[in-house]
Amino acid sequence: MDSFPLLAALFFIAATITFLSFRRRRNLPPGPFPYPIVGNMLQLGANPHQVFAKLSKRYGPLMSIHLGSLYTVIVSSPEMAKEILHRHGQVFSGRTIAQAVHACDHDKISMGFLPVASEWRDMRKICKEQMFSNQSMEASQGLRRQKLQQLLDHVQKCSDSGRAVDIREAAFITTLNLMSATLFSSQATEFDSKATMEFKEIIEGVATIVGVPNFADYFPILRPFDPQGVKRRADVFFGKLLAKIEGYLNERLESKRANPNAPKKDDFLEIVVDIIQANEFKLKTHHFTHLMLDLFVGGSDTNTTSIEWAMSELVMNPDKMARLKAELKSVAGDEKIVDESAMPKLPYLQAVIKEVMRIHPPGPLLLPRKAESDQEVNGYLIPKGTQILINAYAIGRDPSIWTDPETFDPERFLDNKIDFKGQDYELLPFGSGRRVCPGMPLATRILHMATATLVHNFDWKLEDDSTAAADHAGELFGVAVRRAVPLRIIPIVKS
């Protein structure tokens with residue numbers, strides 16, 4: 001307790017010096033007045049992506065925000081996003097790293113946070129050319145088909161008993177099963193099981209601790225003290241998940257040593273084992289276990305959120321639901337599971353998913369970037385060390401880009417070639433440039449196929465339609481922005 005006055009004094013001095021030094025700069029992007037010490041933090045509210053979108057209408061597409069002592073520039077237009085992510089992509093390739101990400105040295109090992117150097121390039125090459133190649137995705141689609149059948153069986157049981165389906169819960173378990181099948185040829189969880197809840201606790205523990213507001217991220221002087229216990233809790237959850245992944249990998253390595261001529265499996269783990277045994281890259285086993293942690297946590301949270309929003313929008317817009325059902329019926333017929341190879345024949349399904357990503361980007365501010373050197377953008381100075389947040393939410397709802405941006409209208413994409421693969425800066429749910437999400441090929445397959453399975457096989461009605469509009473409008477900010485109220489809808493077998 002005796003050290004507290006000294007700590008408080010140092011904290012105040014550091015924050016004041018930082019504040020005054022930034023006030024002296026005359027060529028920063030405009031923004032709201034920052035108060036000493038706290039900056040603009042008191043203005044953010046529960047949904048900062050919405051607040052930033054409103055403020056950008058006043059201050060412009062490049063906006064200065066002070067989050068404590070962390071100077072941040074908010075990017076809110078496709079033109080400025082292209083400047084940051086493409087034209088000056090090398091300068092803005094750094095990462096602002098939250099304290100929680102230091103757990104188990106994840107910040108030093110994960111491809112998502114490694115500097116753009118040799119290790120990062122090797123990991124990127126493996127992801128692009130081997131793990132997420134078209135050949136790899138096609139080889140593992142049979143595994144995913146089995147897990148979609150389990151989703152179908154679960155919903156059928158709910159329909160038979162007249163129970164509502166918690167779409168978030170069903171989407172979460174299905175996403176974990178689809179990912180564990182693709183990564184490990186195994187089933188991570190089952191519906192309504194104890195193992196499900198244990199695995200869910202670990203995954204959500206990691207996602208929650210990474211997304212929780214942490215004073216030490218905004219005031220780095222506090223990091224050694226970990227005042228909220230974020231780092232300590234992150235070490236626990238990261239450690240549990242890494243232990244599970246390492247168990248899968250060690251089991252496969254041992255199996256390959258014992259029986260080197262055994263038939264190969266069509267999962268990612270087989271690719272990883274081959275790479276490790278070939279010793280082709282200067283990478284260690286932990287690079288791959290941390291990559292799989294990123295895939296599990298990022299993929300489960302974003303896909304779960306997007307599937308729930310897709311079903312929420314379709315239930316609230318029955319004419320769009322009917323059109324999608326008709327398209328699925330015309331292509332899949334009486335087949336219960338729509339084949340992944342049928343995707344090019346399903347333009348309306350693709351349009352629905354694009355529209356969901358436009359209105360509800362799962363990570364509305366994307367992963368933070370950091371300026372590696374001073375850089376001028378659009379006539380403004382962005383100093384070295386600045387955190388960069390791309391407001392995909394604001395871009396997706398900008399009326400100068402989209403007609404009736406608050407309206408769910410998949411038809412807007414039927415004659416529009418805009419895609420979310422990183423080349424069109426109007427739609428950036430997976431980012432763009434050298435830091436684009438490496439798991440996008442798997443994530444998009446999961447999202448399209450899970451949504452198609454739910455829509456194709458059942459009609460749906462709300463469990464309680466008295467609060468439907470308010471529930472649909474509410475958002476809960478985190479690593480991914482969820483519905484504030486979980487979507488519960490009753491499945492009805494189509495007659």
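Heads up, the Cβ atoms here are built off N, Cα and C, so glycines get one too.
Substituted residues are absent from this model; it holds the original ones throughout.
Quantities reported herein were computed from a predicted structural model and do not represent experimental measurements.
The annotation heme binding site is assigned in Swiss-Prot to Cys437. According to DSSP, Cys437 (heme binding site) is assigned to coil rather than to any helix or strand.
Among the mutagenesis experiments that Swiss-Prot reports, Asp301 to Glu is described with the note: Acquires ferruginol monooxygenase activity; when associated with S-303 and F-479. Around the Cβ of Asp301 (mutagenesis position), a 10 Å sphere holds 25 further Cβ atoms from the protein chains shown.
Within the same chain, the residues at least 6 positions away from Asn303 (mutagenesis position) whose Cβ sits under 8 Å from its Cβ are Ala171, Thr175, Ala443, Ile446, Leu447, Ala450, listed in sequence order. Quoted from Swiss-Prot, the note on mutagenesis experiment Asn303 to Ser is: Acquires ferruginol monooxygenase activity; when associated with E-301 and F-479.
Cβ neighbours within 10 Å of Val479 (mutagenesis position), excluding its own Cβ and spanning all shown chains: 21. In this structure, Val479 (mutagenesis position) belongs to neither helix nor strand by DSSP; it is coil. Listed in Swiss-Prot as a mutagenesis experiment, Val479 to Phe is described as follows: Acquires ferruginol monooxygenase activity; when associated with E-301 and S-303.
Here the Cα atom of Asp301 (mutagenesis position) is found 8 Å from that of Val479 (mutagenesis position). According to its DSSP assignment, Asp301 (mutagenesis position) is helical.
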